[in-house]
Structures are given as structure tokens and as C-alpha cells.
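Undergrad: One structure follows; several queries about it will come next.
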Amino acid sequence: MPTVDDVLEQVGEFGWFQKQAFLLLCLISASLAPIYVGIVFLGFTPGHYCQNPGVAELSQRCGWSQAEELNYTVPGLGPSDEASFLSQCMRYEVDWNQSTLDCVDPLSSLVANRSQLPLGPCEHGWVYDTPGSSIVTEFNLVCGDAWKVDLFQSCVNLGFFLGSLVVGYIADRFGRKLCLLVTTLVTSVSGVLTAVAPDYTSMLLFRLLQGMVSKGSWVSGYTLITEFVGSGYRRTTAILYQMAFTVGLVGLAGVAYAIPDWRWLQLAVSLPTFLFLLYYWFVPESPRWLLSQKRTTRAVRIMEQIAQKNGKVPPADLKMLCLEEDASEKRSPSFADLFRTPNLRKHTVILMYLWFSCAVLYQGLIMHVGATGANLYLDFFYSSLVEFPAAFIILVTIDRIGRIYPIAASNLVTGAACLLMIFIPHELHWLNVTLACLGRMGATIVLQMVCLVNAELYPTFIRNLGMMVCSALCDLGGIFTPFMVFRLMEVWQALPLILFGVLGLTAGAMTLLLPETKGVALPETIEEAENLGRRKSKAKENTIYLQVQTGKSSST
């Protein structure tokens, strides 16, 4: 009886049908970018200082320039008007409406030295140095409330983590297509609700809801496209699908530049996603999932449609279509199996660390660019472009060099780039951007390749469990990253870079402790997984190597 892969070899592994589905689903991949890293623009913190009643009137009466107004009325400004905690979060406790104040150094008429003036917190809000708006300027998320910006982004990653526990079940129980449509609808609605949220708390809840479903939408699209194409195209298709996310990053920089108001920006990236609901008529259900649910008639009908669109004749035995069974998957997996043997324990711990560190490095470098860049939009744009050569490097090296050395080298490069950035003066901004781009490229390579290695190191019956548990550390890393970046920068601006450097270098060294899996048969049992790197299993090598190329993580 023919399997889906057997039929695809005859009706087209990547024909017109697959190309059309691929392009449509890539739009979903691109739409995740504003959700994943939109904090860079939505949560942009401009220069700010306390608003003082009477200062504007005094400035107008005296004819001060903005620089003179700041110099006379704002405490703690450096020699070059550099921002500090005092200048941004404290104010002179002075009645600026009193008529005795002079226009030339007005505070000198009150005290001989400004340092003798009492200071107090900003009680009347802030003045922001920006023509646009962000959640920071609208809800005054600065000074004592600055941590709420971190929480805004952490809620997205918390949503990713919670959603992964539910969405995978929905996709396996009710189908990839239904899961895609439902999560897309909720993602779109929650995105619009975020844009119109009346207060910070409701905005936070809508953002959490969006995180819970948006990654599920992305994964559903990933699973569908990898199940539509033949085995020879799955790996390349999966990498290109992830590249579509990079296209979304590049486009986000342009959209954010054109729309500096955060509410309109949020609407601009949310409203178009309602069009994905039209996929109900253009993207069919996965034949593989239908076969797993014993719905053979509908699976056969879809395979006939694929053959027709590809201009091929379906095989005569198509009605006997079946799903290839894997006897090893009849064994029930448990969390303890991930730590049952010495090598499995080692692999699990290392993979958890790799997932955690690559999430921190990838998101952390994006946020660091947003917080320190001279030109937010250009710096974000340039650092996003480097993800394209990163994908090319993966395609070139994955079968020629392997997995372990590229992952280790990429981690080491990222860590070294972060540490070098500490010693680069601000005047050499181009060099800082170059190093940030180099680190971003390394983090991108790791993020994409660790997914494949994770699937190749576990035996079949715990492969999906291993993928789910280890990749959960990616979402946990994302939860902590905003606090690591923004709160540590308040202590010392270079402190996050030191942390990133240590994480990257440690991850690079730990990666070398993993066995190379290039060309090695996918392990079927715990014994085979335990012996990876010691000897190559010859059994089923030809057929299982095809599974290695598919990246079975797509089913998680």
C-alpha cells in the first residue's frame, strides 16, 4: 500500500500546489515578527524629563530655547545634556510661577548652589522628546514603572509557553487546518484589542492572549507545509519558511518608520492578518493528519486535487493510501525517559541550555539595538538583513560540515561579538552595529539549527516530548530577557553584553559535548540514542535519514 511520500513522488513533491501553499503560509510566518519583537517600536523609550507647572510659561516669557529651558529647570544634566536618573525622574521642588524668578539662571535667586535645592519625584507627568507615541509615552512607563515595559514583552513569551501546552494538542486532535484558522482568528482579534486597550492592565491581558495563540498559528503553518511537500524538499522548505519571518522583520522596520504612533502601528500589523481566514478555501487539511484519523476518503480526495493542480496523473492504487506506521511509537513516553541514561541526561541538559541561551541572545540583541541604537529604524533594519545570509550558511553547511561545529562556532562568534562591543566607543557606531549584526547572525543560525539537532538526538517514542520540553526553555528565556536587558542597563549599559557574552561562549563550549548527527540514522530506541557518537547504526539508515531531513519538530 502506498504512503503519502510514495504518492508525492508521482504527483509532485514540490509542484504548483505546494508552491502556492508555501507562499500563502509564508505570510503567516512573516506576520509573527511584529508580535515577537514589536516591543522595539511599541515600547520605545524616548528622552524624557519631569513636567513642571509654570515652566512652559516662564520659558515663553523669557524666550528660552529648549536647551536653555532644560539647563535652567532640569536637575542632573551632564556636560553634553546627557540623560541621567536625576534628569529623567526627579525635579526641583520649586514654584516656577513665582514672579521673582529671573530669566538668566532663575535658580540663582533662590540658592547659591543648585545642589542645595530639594528634589522630588515627577508628580505632574513627563515631557517626552518624540513626535510619535509608544506605550511608554502613553502610560508613563518610565522611572519607577519602567519594569512594566519588560512585563509587556514577557507576557508574549509567557503566552508562547502556555499556548504550546494546548495548541499542539488541538492540532493533533482537531487538525492542522482548523488549528491554523482558529489561532489566526484569535491572534487577529487580540491584536486589534491590544491596539484599542484603554489601560495598561487590559493591554497586558490582550498581549498575553495574543502570545498564547500566535505561535500556534506559526507552528500550524510550519507543520502544514512540511507535510504537503515530499521528503526531499522538507528541510529546505522549513528553512525558507523561517526566512519568511525575517522578511517580516525587515518589513516591520519600514512600517514602524511610516507609522510612529503605537496604536496605529499595532492596527497596521493586526488588521491584515484577518485575510488569513480566507485560507479556509485555499489551503486543504494535511493528508497525513487525515490518515492518522482514519479519514482515508478525504485524504485520497486531497491527494487527487494535488495531482490535478500539479498536472500529474494520480497512481492507480491511490485509494489504498496509508500512513506509515512506526511500532516504536506505541510505547508511552514519560518525562523521566529524557534523563534515563547518562548520555540522554547530558543531551537533555545541554539542549535545554542551548534553547534558553539562543532565545536570550536572539531577543536580547534585538532589544539592545532598540535601546542603544543611534537610528532605531536603520539599526533594526540592518541587523534583520543578516538573517538572510544566516539561512544561506545553514543550507550550505548542514550536510557538508554537519550540525555541531556550525552551532558551536555560531555561539562562540555571538558571545565574542557581545564582549567586543563593550570596548567599542560610541563614536564608532558603525563598528558597534557591525558587531551586533555578527552576533545576531550567529544567534539566528543557532536558533534554526538547534531545532534539527534536538529531533535527531532522541529515540522515536520520546522525540516529540524531548522537543516540547527542551524548546520550552526558549519561551522561558524569552520571559526573562526583557528584564535582563533593560534592568541591567540601568545598572551599567554594558552589563547585558557581558551576560550575553558568557551565555554565548558557554553554549559554544557545551555544544561540542554533543555527538555529530550528520548522516547518522535517527535513533529508534533509548539504547541507540545512548550510543550516538560511539558507533553508527546501519539499520534503516537510508529510510530514516530522510526523516532526519524533515525536521520532525514540525509536528510539535
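Here the Cβ of each residue, glycine as well, is placed from N, Cα and C on the backbone.
Quick paste of what Swiss-Prot says about this protein:
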MUTAGEN   Cys26 to Ala  Choline affinity is increased fourfold by MMTS; when associated with A-155; A-179; S-322; A-358; A-418; S-437; A-470 and A-474
MUTAGEN   Cys179 to Ala  Choline affinity is increased fourfold by MMTS; when associated with A-26; A-155; S-322; A-358; A-418; S-437; A-470 and A-474
MUTAGEN   Val213 to Gly  Decreased TEA uptake. No change in MPP(+) uptake
MUTAGEN   Lys215 to Arg  Loss of TEA and MPP(+) uptake activity
MUTAGEN   Lys215 to Gln  Loss of TEA and MPP(+) uptake activity
MUTAGEN   Gly216 to Ala  Decreased TEA and MPP(+) uptake
MUTAGEN   Ser217 to Gly  No change in TEA and MPP(+) uptake
MUTAGEN   Val219 to Leu  No change in TEA and MPP(+) uptake
MUTAGEN   Tyr222 to Phe  No change in guanidine, histamine, serotonin, TEA and MPP(+) uptake. Increased TEA affinity. No change in MPP(+) affinity. Decreased TEA Vmax. No change in MPP(+) Vmax
MUTAGEN   Thr223 to Ile  Decreased TEA uptake. No change in MPP(+) uptake
MUTAGEN   Thr226 to Ala  Decreased TEA uptake. No change in MPP(+) uptake
MUTAGEN   Cys437 to Ser  Choline affinity is increased fourfold by MMTS; when associated with A-26; A-155; A-179; S-322; A-358; A-418; A-470 and A-474
MUTAGEN   Cys474 to Ala  Choline affinity is increased fourfold by MMTS; when associated with A-26; A-155; A-179; S-322; A-358; A-418; A-437 and A-470
MUTAGEN   Asp475 to Arg  Decreased MPP(+) uptake
Undergrad: Nearest by CA distance to Thr226 (mutagenesis position): which of the mutagenesis positions is it, out of Cys26, Cys179, Val213, Asp475?
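TA: So, spelling it out, the nearest of the mutagenesis positions is Cys26.
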Undergrad: Quick one: pull the CA-CA distance for Asp475 (mutagenesis position) versus Gly216 (mutagenesis position), whole Å only.
TA: 13
Undergrad: Applying a 10 Å Cβ distance cut-off over all chains shown, what neighbour count does Thr226 (mutagenesis position) have?
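TA: For Thr226 (mutagenesis position), the 10 Å Cβ neighbour count is 24.
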Undergrad: List only the single closest residue to Gly216 (mutagenesis position), chosen from the mutagenesis positions Cys26, Tyr222, Cys437 by CA-CA distance.
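TA: Its closest listed neighbour, by Cα, is Tyr222.
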Undergrad: How far is it from Val219 (mutagenesis position) to Cys179 (mutagenesis position), counting Cα to Cα, in Å?
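TA: Just about 10 Å between their Cα atoms.
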Undergrad: Rounded to the nearest angstrom, how far is the Cα of Cys179 (mutagenesis position) from the Cα of Tyr222 (mutagenesis position)?
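TA: Cα to Cα, Tyr222 (mutagenesis position) and Cys179 (mutagenesis position) are separated by 12 Å.
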Undergrad: Given the mutagenesis positions Val213, Lys215, Cys437, state which is nearest to Thr223 (mutagenesis position) when distance is taken between Cα atoms.
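TA: So, spelling it out, the nearest of the mutagenesis positions is Lys215.
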Undergrad: Within 10 Å of each Cβ, count the other Cβ atoms and name the one among the mutagenesis positions Ser217, Thr223 with the highest count.
TA: Ser217
Undergrad: Return only the integer: C-alpha distance in Å from Ser217 (mutagenesis position) to Cys474 (mutagenesis position).
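TA: It is 17 Å, counting Cα to Cα.
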Undergrad: Please name which of the mutagenesis positions listed here, Cys179, Val213, Lys215, Cys437, Cys474, is nearest in space to Cys26 (mutagenesis position), Cα against Cα.
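TA: Sorting the mutagenesis positions by distance from Cys26 (mutagenesis position), the top entry is Lys215.
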Undergrad: These are the mutagenesis positions: Cys26, Cys437, Cys474. Which one scores highest on other Cβ atoms within 10 Å?
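TA: The residue with the densest Cβ neighbourhood is Cys474.
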